[in-house]
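Data block below; observations after.
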Amino acid sequence: MNTQAILVLDFGSQYSQLIARRIREIGVYTKVIPYYTPLKEIKNMNISGIILSGSPASVYSKEAPTLNMEIFNLKIPILGICYGMQIIVKLFGGLVSKDSKQEYGSSEIFLRDEKSLLFSELPNKFQIIMSHGDSIEKIPDNFKQLAFTKNCIASISNETQKIYGLQFHPEVTHSEFGDQIIKNFVFKICQAQINWSLEGNLETIVKKIKLKVGSKKVILGLSGGTDSLVCALLIKKAINENLICVFVNTGLLRKNEDKKILELKHQYDLNIKYIDASTKFLNRLKNISDPEEKRKIIGKEFVDVFEKITLEDQNIEYLAQGTIYSDVIESKSKDSSSSKIKSHHNVGGLPDKMSLKLLEPLNEFFKDEIIQIGINLGIKKESLYRHPFPGPGLAIRIIGEVTQEKINILQEADNILTEELFINDLYYQIRQAFVVLLPVKSVGVMGDQRTYEYTAVIRCVNTQDFMTAEWTELPYSFLKKVSSRIINEVRGINRVCYDISSKPPSTIEWE
């Protein structure tokens, strides 16, 4: 594919793919590649602009990712974001001060040069999101300061060479006018053309699946979630009956999940094979408390189940997964400069060696794009807007060791939360809601009897893309009702808490 693109050089930021998403939203094709990609390869690409991403690293670290200076001689507009700006300053002879003026969260920015194309059509002050430990102390020669906060230089430019820097993150939804800044860079500075659409990409994906798979068969673990269902219908569109959907009952599912999954067979004419492996999964998780170990065990068990199926049908060659962009980002290892948050069983929990080839047709799309694809595929609202459920299931919502008793307790508590959300017309107003069971017991009193039982935590968030999220401010009356029902109806819980943590710094799931 030689479509002209905006190129994002990834220095390991968790937001690198989010930058790409923002640009694709305005109709411009975007590619994300590692910062260490050889300059020769970059020269051979058809690109109209380059963005240097942020990074968890410090420019002063011995292992800090750096950049070939020759990239600035390509006469292509360049925008550095956060670490990207700091590396520009360092390479051009400016001064970056280590840990001098850290800023995290919301800050007010003031424009010094309102004539710059980067800040065209913007007010002279607005709120932005900062996330940096190092700061610019001295800008390089031939650069000028475009904007500042009370604590740091917020933006610089070399207008002649079309090199720009931002200390803040315009790609994050909570940065005011971030979309406009990105548009200004893409259209006014890079002169990029609109050349990307979701519909066009869908046609391309279907063709790629047909070409890659050929006459071979594909198996897909169907979880009932949006991602796996969209993935299934997309692959079915490409290879029809050669898709075999496998529903593995791990015993770690939501209440009555097996019935809901099997209903999909008739709704969407899917070939679904049901396998009850609940005893095996639970036995393998015995005495395991570490969340990473739980994820990897579950990932391996899934593959074992699928590989046994392939022994029955030698024409099965591919294992399909509904892996999406945010899964990939959060599972990046430190080897690629990105701080690892957690491994997803979709990408980080699979064994290195397996006989099946991997097929991940959705791994370049964000959650809201997946939903749009689902709409185009005719998926019903109750399936399409169902709250996400992790591949490892309740194993990562039970903190610590997983037991059958804890699974039963959590299934009932989580079901009560879901019921009340529907009763109060709140379910579709929240992007994700679930209950976490803590390995913490506390004293309570019920009917003049002393109790010593588990603590449950309600987690509800709103988000556009699952890269950042805000906790949902639910009515106290609703929380009171849910808490009362859980404590009175679920044996084993005598205390309910509400999680009011946003992402970042917290992740949505607890493990």
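For all residues, glycine too, the Cβ spot is worked out from N, Cα and C.
Fair warning: this is a prediction, and the values are worked out from it, not measured in the lab.
Where Swiss-Prot documents T3 to A as a natural variant, the accompanying text is: In strain: CA-11.2A. Non-local contacts of T3 (variant position) by the CB criterion (under 8 A, 6+ apart in sequence, same chain) comprise Y29, N46, N195, W196.
The domain 'Glutamine amidotransferase type-1' annotation in Swiss-Prot covers 5-195.
Recorded in Swiss-Prot as a natural variant, N68 to D carries the remark: In strain: CA-11.2A. DSSP gives N68 (variant position) a coil state; it is part of no helix or strand.
Swiss-Prot lists I78 to V among its natural variants, and the accompanying note reads: In strain: CA-11.2A. Of all the Cβ atoms in the protein chains shown, 25 others lie within 10 Å of the Cβ of I78 (variant position).
Per Swiss-Prot, active site, nucleophile is recorded for C82. C82 (active site, nucleophile) carries neither a helix nor a strand DSSP state and counts as coil.
Feature annotation from Swiss-Prot assigns domain 'GMPS ATP-PPase' to 196-386.
Spatially close to G224 (ATP binding site) yet at least six residues away along the chain are E257, K260, I261, L264, R386, F389, judged by Cβ distances under 8 angstroms. Taken from Swiss-Prot, the feature ATP binding site applies to S223, G224, G225, T226, D227, S228, L229.
Most Cβ neighbours within 10 Å among the recorded positions C82, L229: this distinction goes to L229.
Mapped onto three states, the DSSP output places T3 (variant position) in coil.
Of all the recorded positions in the list N68, I78, C82, the shortest Cα-Cα distance to G225 (ATP binding site) is found for C82. When the alpha carbons of D227 (ATP binding site) and C82 (active site, nucleophile) are compared, the span between them is 32 angstrom. Model confidence over the domain 'Glutamine amidotransferase type-1' (5-195) is summarised by a mean pLDDT of 90. Residues S223, G224, G225, T226, D227, S228, L229 make up the record's ATP site, and a Cβ search at 8 Å around their centroid adds L222, V230, C231, G322, R386, F389 from the same chain. In this view, the densest Cβ surroundings among the recorded positions N68, T226 belong to T226, judged by other Cβ atoms lying within 10 Å.
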